[in-house]
Amino acid sequence: MSDKTKTNEGFSRRSFIGSAAVVTAGVAGLGAIDAASATQKTNRASTVKGGFDYDVVVVGGGFAGATAARECGLQGYRTLLLEARSRLGGRTFTSRFAGQEIEFGGAWVHWLQPHVWAEMQRYGLGVVEDPLTNLDKTLIMYNDGSVESISPDEFGKNIRIAFEKLCHDAWEVFPRPHEPMFTERARELDKSSVLDRIKTLGLSRLQQAQINSYMALYAGETTDKFGLPGVLKLFACGGWNYDAFMDTETHYRIQGGTIGLINAMLTDSGAEVRMSVPVTAVEQVNGGVKIKTDDDEIITAGVVVMTVPLNTYKHIGFTPALSKGKQRFIKEGQLSKGAKLYVHVKQNLGRVFAFADEQQPLNWVQTHDYSDELGTILSITIARKETIDVNDRDAVTREVQKMFPGVEVLGTAAYDWTADPFSLGAWAAYGVGQLSRLKDLQAAEGRILFAGAETSNGWHANIDGAVESGLRAGREVKQLLS
């Protein structure tokens, strides 16, 4: 292997691959579910045209990559999938903590998310429900650090008011949510931030703190940087209905974890899968593509499908240079700087939920599991990693005890997606002015195709968007290689 490295915030891309301490820093009692079972050693018989090593190379082993590889494999193309990490899943990550299956990344699915739901039906995968109904206790933490306990009914009534006011024109702006720029109004609103609209809504202190918390989570950033149309589009994808939308976002997870669906898709694909293989360069040559890995291996293919997160493009050399539109996206990046945290406390707190306003760290807190014997496992989503060191157990304990005084923290498990050099950010989120330029991000460039949740038309912040983009890439491969 070469000694060349590329760095992000002090982390070596090469050292990250072999360092579980970096991948799961700050984790107590964590055991990653074996993703290697999806690795294929054989490929469906095919005749590689043009003297290339493969018909198709897919870069990235998340849901977009697994979907694209499956589509290409089933079309008879000899397909190789390269994943930089030592695991599959991309920005999903099934693991275990305190005896429970957990998800560090994308998790929730729903029948209103058509692409991922169809895949679950295809492979016979059911759902498990999170305990987010019939809540026992709800809290809000304001930006000044004060905490207010509110009845679940009052809490729910106020977030509904705030959210419906925020998205009041979603039907008008996105009558066809899977065609994002169908209306001129969508393009016009792309000049506005979520904060611009929140300021006009006349919300109460509670409602403003609730919607700030929620929108900071979607952004993985402060709401002044978060483009308004992206939120309206997601709401439209959920049927322009608050109850339906909330059900898509917080209720159902894939039985057996996200890795179960990844494994099923890749097993079906017949693709060859290699992990711990970062790609450093992609060059279009002689009617095909030459891919260079970080140990200087050269792999050739008729087509390459890039499914890695947008924020990592800057670590890959493209020849010829990518279009100006893509270069602008690469320079801007996508917003989200979020992290995921699980906390095991000794006390049985029951079914709890809490928001914390955007300047506070623990923006979304909910019960993952609870019992008198177990205590409580809290699932916590952090909008901006800079608000807390998720690997500092003392800091985490202090914040949890502000919300739930007197609890004893038994363990924590964390994943900082921005510190992961193969993500450099969390879930997809568009800044002001980005959604209207989505076509630039989606467009194929010669023999290089682009997928990933950021490039999807519909549920861009969800697993469904990644699957959608992988299906599109599969169609585009067929058009190029037919």
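Even glycines carry a Cβ here, placed using N, Cα and C.
Taken from Swiss-Prot, the feature FAD binding site applies to Ala64, Glu83, Ala84, Arg85, Arg91, Trp108, Val279, Ala453, Asn462, Ile463. The (S)-nicotine binding site annotation in Swiss-Prot covers Thr381, and the record cites experimental evidence as its basis. The mutagenesis experiment Thr250 to Val is recorded by Swiss-Prot, whose note states: More than 10-fold increase in KM; when associated with V-381. Does not affect kcat significantly, but shows a small decrease in catalytic efficiency. Listed in Swiss-Prot as a mutagenesis experiment, Thr381 to Val is described as follows: 2-fold increase in KM. More than 10-fold increase in KM; when associated with V-250. Does not affect kcat significantly, but shows a small decrease in catalytic efficiency. Listed in Swiss-Prot as a mutagenesis experiment, Trp427 to Phe is described as follows: 3.5-fold increase in activity; when associated with Y-462. Record note (Swiss-Prot), mutagenesis Trp427 to Tyr: 2.8-fold increase in activity. 7.5-fold increase in activity; when associated with Y-462. Unstable, loses activity; when associated with V-462. The unchanged residue is displayed. For the mutagenesis of Trp427 to Asn, Swiss-Prot gives this note: Loss of activity; when associated with W-462. The structure shown keeps the original residue. Under the heading of mutagenesis, Swiss-Prot lists Asn462 to Thr and annotates it as follows: 2.2-fold increase in activity. One mutagenesis experiment catalogued in Swiss-Prot, Asn462 to Trp, is accompanied by this note: Loss of activity; when associated with N-427. Experimental mutagenesis is annotated in Swiss-Prot for Asn462 to His, with the remark: 12-fold increase in activity. As a published mutagenesis entry, Asn462 to Val appears in Swiss-Prot alongside the note: 7.2-fold increase in activity. Unstable, loses activity; when associated with Y-427. While the structure shown retains the original residue, Swiss-Prot records the mutagenesis experiment Asn462 to Phe with this note: 8.0-fold increase in activity. Annotation of the mutagenesis experiment Asn462 to Tyr in Swiss-Prot: 6.5-fold increase in activity. 7.5-fold increase in activity; when associated with Y-427. 3.5-fold increase in activity; when associated with F-427.
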- [ ] Could you say which of the binding-site residues Ala64, Val279 has its Cβ with the most other Cβ atoms inside 10 Å?
- [x] Ala64
Open item on the list: As a test of the contact definition, list every same-chain residue at least 6 positions from Thr250 (mutagenesis position) whose Cβ is closer than 8 Å to its Cβ.
Closed with: Trp108, Asp130, Leu132, Gln366
Open item on the list: My understanding is the cutoff is Cβ-Cβ under 8 Å with a sequence separation of 6 or more in the same chain; which residues meet that for Asn462 (mutagenesis position)?
Closed with: Gly106, Trp108, Val109, Gln113, Val116, Thr248, Trp427, Ala453
Task: Between Thr381 (mutagenesis position) and Ala64 (FAD binding site): CA-CA distance (Å) - done: 23
Task: Coarse DSSP state, helix versus strand versus coil, of Thr250 (mutagenesis position) - done: helix
- [ ] Could you find out if DSSP has Ala64 (FAD binding site) as helix, strand or coil?
- [x] helix
- [ ] List nothing but the one residue from Arg91, Thr381, Trp427 whose Cβ has the fewest other Cβ atoms within 10 Å; the candidates are the recorded positions.
- [x] Thr381
- [ ] Take the C-alpha atoms of Ala84 (FAD binding site) and Thr381 (mutagenesis position) and report the distance between them in angstrom, rounded.
- [x] 25
- [ ] Ten-angstrom check, please: count other Cβ atoms within 10 Å of the Cβ of Ala84 (FAD binding site), all chains counted.
- [x] 27
Open item on the list: Roughly how many Å lie between the Cα atoms of Arg91 (FAD binding site) and Thr381 (mutagenesis position), rounded to a whole value?
Closed with: 14
- [ ] Give me the Cα-Cα distance between Val279 (FAD binding site) and Thr381 (mutagenesis position), rounded to a whole Å.
- [x] 30
